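Q: Pulled from Swiss-Prot, these are the listed features:
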- 266-412: domain 'MATH' (DOMAIN)
- Lys185 to Arg: Nearly abolished ubiquitination; when associated with R-193 (MUTAGEN)
- Lys193 to Arg: Nearly abolished ubiquitination; when associated with R-185 (MUTAGEN)
Amino acid sequence: MASSSGSSPRPAPDENEFPFGCPPTVCQDPKEPRALCCAGCLSENPRNGEDQICPKCRGEDLQSISPGSRLRTQEKAHPEVAEAGIGCPFAGVGCSFKGSPQSVQEHEVTSQTSHLNLLLGFMKQWKARLGCGLESGPMALEQNLSDLQLQAAVEVAGDLEVDCYRAPCSESQEELALQHFMKEKLLAELEGKLRVFENIVAVLNKEVEASHLALATSIHQSQLDRERILSLEQRVVELQQTLAQKDQALGKLEQSLRLMEEASFDGTFLWKITNVTRRCHESACGRTVSLFSPAFYTAKYGYKLCLRLYLNGDGTGKRTHLSLFIVIMRGEYDALLPWPFRNKVTFMLLDQNNREHAIDAFRPDLSSASFQRPQSETNVASGCPLFFPLSKLQSPKHAYVKDDTMFLKCIVETST
């Protein structure tokens with residue numbers, strides 16, 4: 001192109017007059033103050049009416065040259081354009097290669113593995129973002145999908161805006177066809193990426209639905225398990241209460257059986273007392289003041305009685321004598337018996353050498369409340385507070401206590 005004439009500087013082209021890759025001053029010295037791009041080589045060409053071909057390309061038949069060949073023609077006609085370099089088609093996923101169109105084509109062939117790795121990393125990043133949405137729940141996942149669709153639309157709109165910004169002001173049909181081809185290619189790539197993302201989101205949605213179903217099932221089963229556990233715990237408490245009641249009843253039954261085995265039904269009762277030394281010490285210390293014997297009866301359906309022994313004495317015999325009393329107990333057949341109780345009572349401390357038993361007897365005081373029909377479990381004990389001196393209990397002449405054991409006998413007169 002001819003060098004610029006005149007002293008007025010050539011203004012920069014309008015921003016819509018240069019396509020991408022068209023340097024602003026490839027062809028110098030335009031004849032007009034305004035310039036546009038050569039339809040053949042994308043180089044700057046002076047605006048001179050209908051002449052849209054720069055002098056370097058005017059010798060070529062541009063109508064018969066394909067877009068790819070036209071680029072090679074541009075490289076030959078304007079090597080400075082090729083030296084400027086173009087980016088790799090995979091720059092959007094991280095490839096930083098730039099060069100001439102031929103070197104870019106060779107780069108695409110030789111760098112397929114690295115491009116696949118870049119695409120893989122790109123997809124992993126999107127998958128991670130989608131995974132975050134999955135962990136946050138379906139609402140967050142739908143929001144991520146909307147964001148992706150919006151971002152893809154923005155990218156498409158941005159690319160279209162850039163293309164429009166860089167669209168050549170030439171009205172050449174070939175250039176318009178090339179631009180349309182590039183736009184369609186970019187749109188196809190973005191649509192392909194969007195379809196991939198939509199497929200990924202669809203799969204993740206299915207997984208989310210399956211997870212929600214499994215979670216709902218698990219929650220329902222957990223609720224059933226909790227209700228079952230509560231029911232079993234309540235049942236265990238009931239069984240424990242029942243078991244405690246049965247243990248108590250069994251204890252009473254065993255005690256009753258033992259008492260029945262030890263009881264007599266003829267008015268005569270023999271009471272064996274073991275650990276006499278320890279029991280005397282406990283009585284003297286006030287720890288165990290008195291001892292009760294098992295119950296016995298004057299007959300099978302007669303009076304129910306028991307003995308009460310104070311090893312350290314009671315009343316007038318405290319600390320000096322054994323005090324022995326009889327206790328009228330409430331029986332099952334009291335309503336059929338004559339009251340007050342009037343049978344003679346005889347106490348005996350047995351000499352285990354059978355030499356000299358200690359004996360004391362008395363007849364009931366019919367006016368005493370101790371011998372009236374019992375209104376509680378037991379009446380007040382009555383008997384002999386000075387039954388036997390403590391000083392003679394360990395006498396070597398007698399065996400009232402032998403092997404730390406002594407025997408007391410009670411005889412209730414049954415004939416009236």
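Backbone N, Cα and C define each Cβ position, glycine as well.
This is the original sequence, none of the listed changes applied.
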Q: Within the domain 'MATH' (266-412) only, compute the mean pLDDT.
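A: On average, pLDDT over the domain 'MATH' (266-412) sits at 93.
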Q: Could you tell me which of these mutagenesis positions, Lys185, Lys193, has the greatest number of Cβ atoms within 10 Å of its own Cβ?
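A: Sorting the candidates by Cβ neighbours within 10 Å, the top entry is Lys193.
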Q: Whole-number Å only: compute the distance from the Cα of Lys193 (mutagenesis position) to the Cα of Lys185 (mutagenesis position).
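A: So the alpha carbons of Lys193 (mutagenesis position) and Lys185 (mutagenesis position) sit roughly 12 Å from each other.
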Q: Write out how many residues of the domain 'MATH' (266-412) are helix, how many strand and how many coil, based on DSSP.
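A: The counts are 22 helix, 55 strand, 70 coil.
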Q: Where does Lys193 (mutagenesis position) sit in the DSSP three-state scheme?
A: helix
